[in-house]
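Asks: A single structure is presented below for examination.
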Amino acid sequence: MNSSSANITYASRKRRKPVQKTVKPIPAEGIKSNPSKRHRDRLNTELDRLASLLPFPQDVINKLDKLSVLRLSVSYLRAKSFFDVALKSSPTERNGGQDNCRAANFREGLNLQEGEFLLQALNGFVLVVTTDALVFYASSTIQDYLGFQQSDVIHQSVYELIHTEDRAEFQRQLHWALNPSQCTESGQGIEEATGLPQTVVCYNPDQIPPENSPLMERCFICRLRCLLDNSSGFLAMNFQGKLKYLHGQKKKGKDGSILPPQLALFAIATPLQPPSILEIRTKNFIFRTKHKLDFTPIGCDAKGRIVLGYTEAELCTRGSGYQFIHAADMLYCAESHIRMIKTGESGMIVFRLLTKNNRWTWVQSNARLLYKNGRPDYIIVTQRPLTDEEGTEHLRKRNTKLPFMFTTGEAVLYEATNPFPAIMDPLPLRTKNGTSGKDSATTSTLSKDSLNPSSLLAAMMQQDESIYLYPASSTSSTAPFENNFFNESMNECRNWQDNTAPMGNDTILKHEQIDQPQDVNSFAGGHPGLFQDSKNSDLYSIMKNLGIDFEDIRHMQNEKFFRNDFSGEVDFRDIDLTDEILTYVQDSLSKSPFIPSDYQQQQSLALNSSCMVQEHLHLEQQQQHHQKQVVVEPQQQLCQKMKHMQVNGMFENWNSNQFVPFNCPQQDPQQYNVFTDLHGISQEFPYKSEMDSMPYTQNFISCNQPVLPQHSKCTELDYPMGSFEPSPYPTTSSLEDFVTCLQLPENQKHGLNPQSAIITPQTCYAGAVSMYQCQPEPQHTHVGQMQYNPVLPGQQAFLNKFQNGVLNETYPAELNNINNTQTTTHLQPLHHPSEARPFPDLTSSGFL
């Protein structure tokens, strides 16, 4: 046993693909007589006919050798005999009338569909092993878990699939008493391949327990050979089933008598580690391809044909397998290819494969190198389709470094000449003289002919340009994304060429600069001369027949084209009028229509209005004793309103040229004495800290200046105030100048209408009066009024300003063209009266 255990072998794909049979033409001189050849031809014909009757796909049948055809034929007949007995179907039912045949075929079709669905829902595969360790039956789903096809394991020794350390345990589970050492029959021998006793003991059914006995149930774990993407090469499987009689085999003993049915293990093998949800969803789409060592496809299973759409002949006759890989993924796959050649496994990689309908599908792949006689023989690639979102996520995480080392010769297999045609060159090399496109095409053709057919760039050149320029994907937004990576891969290849030094005669990477026209650019660049050299291609003809222009493709690439709003309509209901009104109020509060004059220039003005000012001051002195209490409280209210509205600093960003309609509600003519006592200048004003910081300004209308007439209904008077020219005099910020500017004459003879009252307050206070209602406020501190004193410099400036009579101010045409007269001009006070009386608000028309 020890000597034979050294020659332990595992299951592998031993059969070779038979040479395709071709019918030779009959020679003209006639058929030569060769009995042995005629016998071989007749035998091959019968074997081909027998193979066509097997219940396997045609691609599996084409790969079977003669011994495999005979082996599978015997196993199929044995399985059919078992089911005939198990299902108790009589020959009369099978050979009945036409109606019975139709009903039987219908039931058979239903049963077949039900069985397929059950196998798909099962997390594992079905395995039937006889007591002599032969695989009686294995379901087709064994390929999804172990990588072996159904035809590879049927009627083969099960020990070729089992790990050497688990074979003894598996043999013990095959015995009904879990004690195979009791088999001391003369037929017992030693199997050379496994080193285990090969028992041929036949039991009488009366000597063993019945089928429904608990002693016949089995549940154990062993490791099976796995060709899929696991590092150890074995997969731990859980076997759960029972020993049952295998009917209908009709085996004969040594004396020629028919032996009774023998026991066999009917079990379901499931992976010990349960699969994830993702594996459950995608396990039915896993397909496998077989390649040569240079990645040339030589086979594909049925699921691969469904996913990719190619037939096996189309895959195997196109040459290098890199023709089916996206250009942006070629270098990435080539790196994994070299890793697999060195280590025997590529690891999990994600890339794009080209389907038959010119679509790119993302797959997760793992390649394994299989050996024969100690030498690499071929490559088995297991691939699982992915969604576009999963593939894009893997692509963003991919390392974009150069995979090859040019100094060690790893890039020798991938020639790096520049064979790109004008339409595919992502970064054309422009020459000084600017050669034409025809010369470039000729150079490209020569470079393409000089390429090694098995090189990476040769495979890229054999791809159709339309799969990158016009990808037939479900969403057009993926086109720029794919072309972007395609151009990046082209640039990487070109960088390889630029950085490569000669290494030898035949093993160097050749670099040839191809002259390209300057109007040729990449697809994503949107150059005006794009695709000029492709107008004679078949692709251009197809697009012309479909009515598609290259300009349409440019619009499809532009993502902004899909996001533009071409309605051009503005819904005024979407405009927030509240913000506009508040903005206008704030602007009106922060702008002054009157600009003061300079204090230095006021003293140099001529004294032409002394009579008017003296009369004004005389009237103020007469009324100061009667209106002292009336003035103090409104003045405090005015300061409180200014503090509440926070008008400090609101007059900085104003524009005197802005047109602002000013609404002035007409009030009943009232006379208020603003300042009755000007001797108390030394007394501290309670709101001086707030008033001094405010750049309050005000100018006055000249004595002979015409004003606007009174409104007919005495409601509101709207007139523009934005065209006043700014005064050349700087603003005053002191409290004295502020107090001085508020004094206006009340009884003046200007020849104007006495019924009209002109209102000249600041714009900010007009807004304050209209937007806030005057409520009685507590009186904090009474301010001693200042009586006019001509000796004071501030008052003297005020007197000189009005005695001159010429203020050099320009007013709108609406004010200059009115010839009304007024005997007395009443000043609308800038503060509120003592009684609680709400002021009328400005109407919305004044703002809108």
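Cβ atoms here come from the backbone N, Cα and C positions, even for glycine.
Modelled residues match the original; the substitutions are not represented.
Checked Swiss-Prot, it gives:
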type	residues	note
DOMAIN	27-80	domain 'bHLH'
MUTAGEN	His39 to Gly	Almost abolishes transcription factor activity. No effect on nuclear translocation upon ligand binding
MUTAGEN	Ala79 to Asp	Abolishes transcription factor activity; when associated with D-50 and D-82
DOMAIN	111-181	domain 'PAS 1'
MUTAGEN	Leu118 to Asp	Interferes with transcription factor activity
DOMAIN	275-342	domain 'PAS 2'
DOMAIN	348-386	domain 'PAC'
MUTAGEN	Val381 to Ala	Increases specific ligand binding
MUTAGEN	Val381 to Leu or Gly	No effect on specific ligand binding
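Explain the structural surroundings of these features, please.
Replies: In the domain 'bHLH' (27-80), helix, strand and coil residues by DSSP number 38 helix, 0 strand, 16 coil.
Same-chain residues at least 6 positions away in sequence with a Cβ under 8 Å from that of His39 (mutagenesis position) are not found in this chain.
Packing around Ala79 (mutagenesis position) is summarised by its Cβ count: 17 other Cβ atoms lie within 10 angstroms of its Cβ, all protein chains included.
DSSP assignment over the domain 'PAS 1' (111-181) gives 36 helix, 13 strand, 22 coil.
Sequence-distant contacts (6 or more apart, same chain, Cβ under 8 Å) of Leu118 (mutagenesis position) do not exist in this structure.
Same-chain neighbours of the domain 'PAC' (348-386): 12-13, 147, 227-229, 282, 285-293, 295, 298, 304, 307-310, 314, 323-326, 328-329, 332-333, 336-337, 340-341, 394-395, 398, 463-464, 466-467, 471-473, 482, counting only residues six or more beyond its ends whose CB sits under 8 Å from a CB of the stretch.
DSSP gives Val381 (mutagenesis position) a strand state. Around Val381 (mutagenesis position), the same-chain residues six or more apart in sequence whose CB sits under 8 Å from its CB are Arg288, Thr289, Lys290, His291, Ser365, Asn366, Ala367, Arg368, listed in sequence order.
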Asks: Helix, strand, coil: count each for the residues of the domain 'PAC' (348-386), based on DSSP.
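Replies: Residue counts in helix, strand and coil order: 0 helix, 30 strand, 9 coil.
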